[in-house]
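Notes follow the structure.
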Amino acid sequence: ARDAYIAKPHNCVYECYNPKGSYCNDLCTENGAESGYCQILGKYGNACWCIQLPDNVPIRIPGKCH
């Protein structure tokens, strides 16, 4: 497991807008992570960051989102 931006197919992040909201935590835990939160103005803009996301779940890697 690792801490990372969870990715949709095609290497795109899940955008989020409310750092206090539960959207990212729900998304991350549904995918097996310990927790997650909305990182505002991070490397990929406002995106969901997951803590201890299982290795089989795709994460945002360098390169284009397409």
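Cβ from N, Cα, C; glycine included.
Keep in mind that this structure shows the original residues, not the substituted ones.
The feature domain 'LCN-type CS-alpha/beta' is assigned by Swiss-Prot to 2-66, with sequence analysis given as support.
DSSP assigns ALA4 (mutagenesis position) to a strand in the three-state reduction. For ALA4 (mutagenesis position), the count of additional Cβ atoms within 10 Å of its Cβ stands at 20 [all protein chains shown]. According to Swiss-Prot, the mutagenesis experiment ALA4 to Gly carries the annotation: In msBeM9; gain of activity on rNav1.2/SCN2A (reduces peak current and inhibits inactivation), important decrease or loss in activity on rNav1.4/SCN4A, hNav1.5/SCN5A and BgNav1, and no change in activity on mNav1.6/SCN8A; when associated with 8-D--V-10; T-13; F-15; 17-G--A-22; 40-W--P-43; H-56; 58-R--G-61 and R-64.
Per Swiss-Prot, mutagenesis VAL13 to Thr is noted as: In msBeM9; gain of activity on rNav1.2/SCN2A (reduces peak current and inhibits inactivation), important decrease or loss in activity on rNav1.4/SCN4A, hNav1.5/SCN5A and BgNav1, and no change in activity on mNav1.6/SCN8A; when associated with G-4; 8-D--V-10; F-15; 17-G--A-22; 40-W--P-43; H-56; 58-R--G-61 and R-64. The 10 Å shell around the Cβ of VAL13 (mutagenesis position) contains 21 further Cβ atoms across the protein chains shown. According to DSSP, VAL13 (mutagenesis position) is assigned to a strand segment.
For GLU15 (mutagenesis position), the same-chain residues that are 6 or more apart in sequence and have a Cβ closer than 8 Å to its Cβ are GLY45, ASN46, ALA47, CYS48. Under its mutagenesis entries, Swiss-Prot includes GLU15 to Phe with the note: In msBeM9; gain of activity on rNav1.2/SCN2A (reduces peak current and inhibits inactivation), important decrease or loss in activity on rNav1.4/SCN4A, hNav1.5/SCN5A and BgNav1, and no change in activity on mNav1.6/SCN8A; when associated with G-4; 8-D--V-10; T-13; 17-G--A-22; 40-W--P-43; H-56; 58-R--G-61 and R-64.
Under DSSP, ASN56 (mutagenesis position) is assigned to coil, being neither helix nor strand in the three-state scheme. As a published mutagenesis entry, ASN56 to His appears in Swiss-Prot alongside the note: In msBeM9; gain of activity on rNav1.2/SCN2A (reduces peak current and inhibits inactivation), important decrease or loss in activity on rNav1.4/SCN4A, hNav1.5/SCN5A and BgNav1, and no change in activity on mNav1.6/SCN8A; when associated with G-4; 8-D--V-10; T-13; F-15; 17-G--A-22; 40-W--P-43; 58-R--G-61 and R-64.
Under its mutagenesis annotations, Swiss-Prot gives ARG60 to Lys the following note: Loss of activity on mammalian channels and increase in activity on insect channels, since there is a complete loss of activity on rNav1.4/SCN4A, hNav1.5/SCN5A, mNav1.6/SCN8A, no change on rNav1.2/SCN2A and increase in activity on B.germanica BgNav1. The C-beta environment of ARG60 (mutagenesis position), restricted to residues of the same chain at least 6 apart in sequence and closer than 8 Å, consists of ALA4, TYR5, ILE6, ALA7, ASN11, CYS12, VAL13, TYR44, ALA47.
A mutagenesis experiment is reported in Swiss-Prot for this position, LYS64 to Arg, and the note states: In msBeM9; gain of activity on rNav1.2/SCN2A (reduces peak current and inhibits inactivation), important decrease or loss in activity on rNav1.4/SCN4A, hNav1.5/SCN5A and BgNav1, and no change in activity on mNav1.6/SCN8A; when associated with G-4; 8-D--V-10; T-13; F-15; 17-G--A-22; 40-W--P-43; H-56 and 58-R--G-61. Sequence-distant contacts (6 or more apart, same chain, Cβ under 8 Å) of LYS64 (mutagenesis position) comprise ASN11. For the recorded site, LYS64 (mutagenesis position), the DSSP three-state label reads coil.
Here the domain 'LCN-type CS-alpha/beta' (2-66) returns a mean pLDDT of 97 for the predicted model. Taking Cβ-Cβ distances under 8 Å and a sequence separation of 6 or more, ASN56 (mutagenesis position) has no neighbours in its chain.
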